[in-house]
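These notes concern the structure reproduced below.
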Amino acid sequence: MFGKLSLDAVPFHEPIVMVTIAGIILGGLALVGLITYFGKWTYLWKEWLTSVDHKRLGIMYIIVAIVMLLRGFADAIMMRSQQALASAGEAGFLPPHHYDQIFTAHGVIMIFFVAMPFVIGLMNLVVPLQIGARDVAFPFLNNLSFWFTVVGVILVNVSLGVGEFAQTGWLAYPPLSGIEYSPGVGVDYWIWSLQLSGIGTTLTGINFFVTILKMRAPGMTMFKMPVFTWASLCANVLIIASFPILTVTVALLTLDRYLGTHFFTNDMGGNMMMYINLIWAWGHPEVYILILPVFGVFSEIAATFSRKRLFGYTSLVWATVCITVLSFIVWLHHFFTMGAGANVNAFFGITTMIIAIPTGVKIFNWLFTMYQGRIVFHSAMLWTIGFIVTFSVGGMTGVLLAVPGADFVLHNSLFLIAHFHNVIIGGVVFGCFAGMTYWWPKAFGFKLNETWGKRAFWFWIIGFFVAFMPLYALGFMGMTRRLSQQIDPQFHTMLMIAASGAVLIALGILCLVIQMYVSIRDRDQNRDLTGDPWGGRTLEWATSSPPPFYNFAVVPHVHERDAFWEMKEKGEAYKKPDHYEEIHMPKNSGAGIVIAAFSTIFGFAMIWHIWWLAIVGFAGMIITWIVKSFDEDVDYYVPVAEIEKLENQHFDEITKAGLKNGN
């Protein structure tokens with residue numbers, strides 16, 4: 001009746017796991033108790049869990065990302081500690097099978113459930129505001145996409161206490177991920193968490209692609225869009241083009257494991273290299289899905305805090321488009337050593353070097369934006385400057401790895417680990433923190449505490465270099481990745497330095513948590529009354545902070561690239577409209593969370609081979625979707641009186657701030 005599931009699936013014999021599970025359960029119970037104590041369940045259901053408001057969904061994405069960052073970083077600390085101990089001749093505190101699960105879960109969590117939700121959260125929060133839209137093209141799909149992401153998060157975390165996670169590495173190469181070498185449920189947890197969350201990401205890509213192309217404000221041509229919107233558009237093109245590859249690849253691996261097919265096994269005509277080609281044909285565009293939007297974040301911040309127009313807008317846009325195209329013809333650089341031949345390796349090595357050119361164009365554009373600007377060293381700007389330095393180092397090591405001869409020496413070494421953390425942390429993570437700092441007042445109506453923000457930045461950037469520069473040296477010294485036992489003692493000093501860097505990063509994360517707490521506590525002292533705390537240039541700053549649920553009472557007409565800056569220059573930024581009209585808006589829907597609940601049941605049942613429960617979960621998903629499809633009560637009109645009330649409150653705050661007509 002319960003398939004493979006039994007009490008033996010709970011790892012009672014592993015104290016680290018059991019303590020972690022106890023902590024998660026106690027934390028969850030405390031949260032439920034607080035919500036119940038304050039009587040907030042109805043509020044949460046009506047205003048957040050069933051919301052189709054892009055801003056609230058963006059905030060929820062970012063909350064999920066921050067929570068999972070804590071989980072993913074805990075894995076990182078354990079890995080660094082284990083390697084430091086193992087290189088000193090100790091056995092360490094992690095048995096090999098547990099260590100292997102940790103490095104797999106760390107990669108999966110950080111890419112799929114930290115970086116992706118954070119980037120998509122920023123897109124949700126900002127893109128409709130930047131283009132003058134009232135919501136995304138498909139509001140319900142936006143809600144459903146979020147909940148599919150949550151399904152993946154739930155399954156990954158359940159694997160901690162029920163069964164195990166994959167021990168294969170984050171991309172689950174066969175034959176190790178095949179049923180012969182991984183007969184347990186670990187790879188199945190990997191499969192279903194990625195497959196279900198991947199559906200949500202694909203829907204997000206379609207949603208934002210349509211939103212940006214079809215819902216821009218009057219007068220906003222493509223080359224009047226903010227750079228962040230351009231970067232988001234290109235990232236969503238990549239999502240639409242690449243995520244179906246992941247879906248099909250994982251589906252074929254599922255068939256190998258569940259039905260005994262042989263797509264990726266060498267016997268019966270299969271080929272494991274086909275899997276590796278397919279997974280990286282998705283995997284390398286995925287890197288740019290993450291990095292392109294944060295390039296847009298840095299573009300917005302550099303212009304705002306340099307107090308001048310963005311340098312080289314057109315070249316920035318075309319560089320973004322070039323990266324989007326080139327990202328599909330570099331994937332083989334992930335496996336130069338696997339026998340493709342010299343000509344093939346040379347082609348992909350050259351394309352990898354070429355893709356560095358548009359990235360370099362962007363870096364020089366940001367530098368020239370700052371040149372002769374009146375730079376304000378706000379914490380968002382510090383993250384940007386830190387990114388330029390850190391990402392440049394990572395980019396140069398990437399070009400080095402693009403040389404097949406060098407890659408043969410460094411493949412699967414800690415040099416590679418240092419390189420991709422250099423670009424992911426120095427690029428994506430720094431960009432997400434910069435974007436959170438920059439747009440926090442827009443989301444919540446008050447600014448983040450600067451003192452703690454700067455402390456977080458310095459701990460992060462110093463910790464990063466202390467943690468990862470030794471790994472470059474260890475890579476040259478011959479240390480390969482994913483070692484947990486019997487590590488050469490000559491590596492001990494470098495591994496201890498790297499572990500101390502991880503501790504500094506932990507302090508940086510602590511500073512970020514304290515920053516949010518202090519900012520919420522002191523929010524009344526840091527209110528943003530005008531909606532424009534930084535002297536912004538784009539349309540999101542034309543609304544109140546936080547914006548009303550309809551975003552714009554009157555959809556703005558765009559005449560210049562820096563639309564809001566132009567309004568301020570002409571003295572039109574805060575003019576009261578002559579009249580308002582009713583606004584057409586979507587209604588909230590609980591169908592998304594219900595479909596997600598059934599999806600979680602379906603995924604869990606498939607992992608444990610509980611076939612009757614899988615049928616219940618799948619049927620529940622389909623029936624809910626069909627019922628939702630016949631629901632025609634999906635929208636309403638906001639009355640003029642409500643709009644006037646909210647807008648008058650905003651104009652009163654503007655008057656308090658001493659602003660009038662944008663001057």
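Cβ atoms are placed via backbone N, Cα and C, with glycine included.
Per Swiss-Prot, the features are as follows:
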{"type": "MUTAGEN", "residues": "R71 to Q or L", "note": "Abolishes quinol oxidase activity"}
{"type": "BINDING", "residues": "R71, D75, H98", "note": "ubiquinone-8 binding site"}
{"type": "MUTAGEN", "residues": "D75 to E", "note": "Very similar to wild-type"}
{"type": "MUTAGEN", "residues": "D75 to H", "note": "No quinol oxidase activity, altered binding of a semiquinone intermediate at the QH site"}
{"type": "MUTAGEN", "residues": "R80 to Q", "note": "Abolishes quinol oxidase activity"}
{"type": "MUTAGEN", "residues": "Q101 to N", "note": "Reduces quinol oxidase activity by 75%, decreased affinity for ubiquinol-1"}
{"type": "MUTAGEN", "residues": "I102 to W", "note": "No quinol oxidase activity"}
{"type": "MUTAGEN", "residues": "H106 to A", "note": "2% quinol oxidase activity, loss of heme b, loss of heme o, loss of Cu(B)"}
{"type": "BINDING", "residues": "H106, W170, H421, R481, R482", "note": "heme b binding site"}
{"type": "MUTAGEN", "residues": "D188 to N", "note": "No effect"}
{"type": "MUTAGEN", "residues": "H284 to A", "note": "1% quinol oxidase activity, loss of heme o"}
{"type": "BINDING", "residues": "H284, H333, H334", "note": "Cu(2+) binding site"}
{"type": "MUTAGEN", "residues": "Y288 to F", "note": "Great decrease in activity, 100-fold decrease in heme b-to-heme o electron transfer"}
{"type": "BINDING", "residues": "Y288, H411, H419", "note": "Fe(II)-heme o binding site"}
{"type": "MUTAGEN", "residues": "H333 to A", "note": "2% quinol oxidase activity, loss of Cu(B)"}
{"type": "MUTAGEN", "residues": "H334 to A", "note": "1% quinol oxidase activity, loss of Cu(B)"}
{"type": "MUTAGEN", "residues": "H411 to A", "note": "50% quinol oxidase activity"}
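The heme b site is set by H106, W170, H421, R481, R482; from the centre of their CB atoms, other residues of the chain with a CB within 8 Å are M79, F103, G107, G169, I417. Of all Cβ atoms in the protein chains displayed, 24 besides its own lie within 10 Å of the Cβ of Y288 (mutagenesis position).
Recorded residues Y288 (mutagenesis position) and H421 (heme b binding site) have their alpha carbons 14 Å apart, per Cα-Cα distance. In this structure the alpha carbons, written CA, of H284 (mutagenesis position) and W170 (heme b binding site) are 14 Å apart. Of the listed mutagenesis positions, namely D75, D188, the sparsest Cβ surroundings within 10 Å are found at D75. Among the recorded positions listed (R80, I102, H421, R482), R482 has its Cα nearest to the Cα of H411 (mutagenesis position).
Counting in whole angstrom, R481 (heme b binding site) lies 18 from H333 (mutagenesis position) by their C-alpha atoms. Cα of H421 (heme b binding site) to Cα of H98 (ubiquinone-8 binding site): a span of 22 Å.
Ranking the recorded positions Q101, D188, H419 by the distance of their Cα atoms from the Cα of W170 (heme b binding site) places Q101 first.
The Cβ neighbour count for H333 (mutagenesis position), using a 10 Å radius and every protein chain shown, is 21. On a Cα basis, D75 (mutagenesis position) lies 6 Å away from I102 (mutagenesis position). You'll find the Cα of H333 (mutagenesis position) roughly 14 Å from the Cα of H419 (Fe(II)-heme o binding site).
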